[in-house]
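Read the structure below first, then the notes.
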Amino acid sequence: MGSARRALSVVPAVLLILVLPVWAQNDTEPIVLEGKCLVVCDSNPATDSKGSSSSPLGISVRAANSKVAFSAVRSTNHEPSEMSNKTRIIYFDQILVNVGNFFTLESVFVAPRKGIYSFSFHVIKVYQSQTIQVNLMLNGKPVISAFAGDKDVTREAATNGVLLYLDKEDKVYLKLEKGNLLGGWQYSTFSGFLVFPL
């Protein structure tokens, strides 16, 4: 009799373990990552400041909004005298990709979360006798630069790329330190994306 009671008390616990994953899988479709299946068990998890969440089962789950990418071009020449604010920020008037909308109309990328991000830029100088210098800025400080200064070449490119560790709300943009850019055929571009969140 005692063993029968013990067997009955175990049955509800076993049923709970078997039923809960089936219920959770109905709310969320599996996500395939490198040939393996990851099932998110909570369709409305509470997200912390790092973008991670914890389901009722105590499983830590990455938020699904980790897709971040932008790419923009400049369609006109860019001369510092034309910039009314005199910040020398390079503005890109045509946004080709802006997944997540984190690249602003002011041509500043604002990081939505902590992570490793990739940035690249390609700019062309306007005048043969001029040198251009472009800095990629992080929160107002230069991180990398690119130069183009061959006096015998009319259209010369300044190009660079970098991986950066960013915190949420960090701001990344391009600043023209010297010279003028050519943009009439979308020669100047600026792109970036989230490599992985932290």
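Backbone N, Cα and C atoms are what each Cβ position is placed from, and that goes for glycine too.
Keep in mind that this is a model prediction, so the values were computed, not measured.
The domain 'C1q' feature in Swiss-Prot is assigned to 63-198; the stated evidence is sequence analysis. For the domain 'C1q' (63-198), the model's average pLDDT works out to 86.
Listed in Swiss-Prot is the mutagenesis experiment Asn26 to Gln, annotated as follows: No effect on its ability to form homohexameric or heteromeric complexes with other CBLN family members. Increased interaction with NRXN1, NRXN3 and DCC. Shows interaction with NEO1, GRID1 and GRID2. Total loss of N-glycosylation; when associated with Q-85.
For the mutagenesis experiment Asn85 to Gln, the note given by Swiss-Prot reads: No effect on its ability to form homohexameric or heteromeric complexes with other CBLN family members. Increased interaction with NRXN1, NRXN3 and DCC. Shows interaction with NEO1, GRID1 and GRID2. Total loss of N-glycosylation; when associated with Q-26.
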*Using DSSP, tally how many residues of the domain 'C1q' (63-198) sit in helix, strand and coil.*
3 helix, 73 strand, 60 coil
